[in-house]
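Visitor: So Swiss-Prot has the following annotated:
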MUTAGEN   K10 to A  Complete loss of DNA-binding
MUTAGEN   K39 to A  Loss of DNA-binding
VARIANT   Q16 to H  In strain: Isolate Uganda
VARIANT   A87 to M  In strain: Isolate Uganda
VARIANT   T106 to K  In strain: Isolate Uganda
Amino acid sequence: MPSNMKQFCKISVWLQQHDPDLLEIINNLCMLGNLSAAKYKHGVTFIYPKQAKIRDEIKKHAYSNDPSQAIKTLESLILPFYIPTPAEFTGEIGSYTGVKLEVEKTEANKVILKNGEAVLVPAADFKPFPDRRLAVWIMESGSMPLEGPPYKRKKEGGGNDPPVPKHISPYTPRTRIAIEVEKAFDDCMRQNWCSVNNPYLAKSVSLLSFLSLNHPTEFIKVLPLIDFDPLVTFYLLLEPYKTHGDDFLIPETILFGPTGWNGTDLYQSAMLEFKKFFTQITRQTFMDIADSATKEVDVPICYSDPETVHSYTNHVRTEILHHNAVNKVTTPNLVVQAYNELEQTNTIRHYGPIFPESTINALRFWKKLWQDEQRFVIHGLHRTLMDQPTYETSEFAEIVRNLRFSRPGNNYINELNITSPAMYGDKHTTGDIAPNDRFAMLVAFINSTDFLYTAIPEEKVGGNETQTSSLTDLVPTRLHSFLNHNLSKLKILNRAQQTVRNILSNDCLNQLKHYVKHTGKNEILKLLQE
């Protein structure tokens with residue numbers, strides 16, 4: 001069996017494999033905690049001194065009558081930031097000593113500092129667990145500065161504090177768009193609660209408009225999955241923090257490249273256009289889309305009769321929550337069975353096909369259950385954020401951290417935290433019974449529109465509002481209550497309308513905007529003159 005780790009949950013584990021003597025010194029100086037990402041808001045980076053001379057000096061001072069010099073040198077090797085690549089070695093960055101690091105030059109795989117003239121390269125064999133913001137660099141020559149100008153560490157939770165660290169690896173076109181939107185959202189929330197423009201709304205509408213105009217089959221595939229909360233829609237469609245697998249809902253070739261979306265803004269009145277997408281659910285045509293097996297056109301019921309889909313979903317709710325044994329073992333298994341039926345047969349209680357073939361094919365292997373639990377969790381976190389009397393960046397940071405590190409979409413079944421039977425255990429084999437609050441969240445999930453989710457047209461929502469059920473209420477809440485709860489978010493977002501008067505249709509203007517973005521102003525002028 002191999003004796004060395006290939007991925008690391010801690011920097012100390014990597015040190016144990018490479019330099020146990022240095023690890024022992026760090027431990028003896030009570031500095032192991034300084035290498036933990038949990039200690040810092042923005043992760044941690046360790047600079048390992050390759051030069052034996054520096055390590056010998058650390059050892060000599062550590063075991064002397066005054067180990068302060070060894071402590072200071074070790075502190076200079078610890079950066080309270082997650083810096084995985086040279087591209088992130090920018091801005092106000094310093095070591096644990098508080099000394100600012102001045103970068104002289106960055107190359108593809110190397111950073112050269114001015115002060116100390118240290119030459120740093122990323123440790124090729126250090127790969128952290130996906131949810132750990134840890135990095136290790138090798139100092140090949142020079143030294144880290146012990147004195148110099150201080151760097152200005154941003155205040156935790158302060159007004160200028162970014163919602164999440166900007167350093168993330170890998171830095172893909174998807175993550176670039178997400179980080180830009182997150183920064184814009186944090187800025188506008190602190191200014192006016194995004195009452196003028198909501199960045200998540202703008203980008204979600206733009207992406208859907210692009211698909212509708214340029215890739216109608218992709219548009220039909222994703223339309224049943226859009227959410228009344230544009231923040232949820234944005235992350236489910238873009239999947240910006242997924243780093244493993246190629247089962248993206250929307251392929252890379254459609255999103256990026258010479259003819260891709262590339263994050264272009266394509267909207268005139270964001271709120272009105274967003275609501276319009278929900279009215280389109282019952283107005284799609286499938287004359288040119290046939291089932292790959294039968295070659296017959298079979299209109300998915302999520303489009304032809306969404307109300308009946310939700311009626312059947314309510315039957316499933318009732319069966320699960322009125323089951324003879326509502327408990328932490330039986331109930332999650334019944335949830336999984338319902339999702340297995342949907343994934344494998346595209347039916348709910350043998351009624352179907354629920355989704356277009358392309359949609360259900362994209363949701364297999366636990367992805368549909370993962371998506372719906374994601375909706376439920378993010379809805380809850382977002383509601384908490386919006387219910388606060390004053391906006392707190394830290395509340396928004398919690399949402400983004402959850403998406404980045406707990407639910408990136410790398411392993412759907414392992415990222416299930418509420419609905420997976422494995423979280424509750426089997427009392428006959430493990431005796432592991434989950435806390436009551438987790439089970440209460442499962443019941444709330446079943447009692448929400450997020451359970452077996454399909455989008456429903458806004459005009460189909462009606463009825464008198466009733467009191468929302470509590471987390472432990474086993475009686476399914478009526479359908480209109482679920483939907484009115486999410487639709488209430490649209491009342492807030494109505495303030496985010498941006499209307500531009502024009503004599504061209506929205507579709508025409510959106511096509512022109514995308515053309516200008518990727519071909520240049522002169523070309524569009526030539527086109528208009530023809």
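Backbone N, Cα and C atoms are what each Cβ position is placed from, and that goes for glycine too.
Tell me what's around each of these sites.
Guide: Within the same chain, residues at least 6 positions away in sequence whose Cβ sits under 8 Å from that of K10 (mutagenesis position) are L35, S36, R132, L134.
Under DSSP, Q16 (variant position) is assigned to a helix (H, G or I) in the three-state scheme.
Counted within 10 Å of its Cβ, the other Cβ atoms near A87 (variant position) come to 13, all protein chains included. DSSP assigns A87 (variant position) to a helix.
Packing around T106 (variant position) is summarised by its Cβ count: 16 other Cβ atoms lie within 10 angstroms of its Cβ, all protein chains included.
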Visitor: What does the structure give for the C-alpha distance between T106 (variant position) and Q16 (variant position)? Integer Å is fine.
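Guide: Cα-Cα, rounded: 29 Å.
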Visitor: Using Cα coordinates, what distance in whole Å links Q16 (variant position) and A87 (variant position)?
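Guide: On Cα coordinates alone, these residues lie 28 Å apart.
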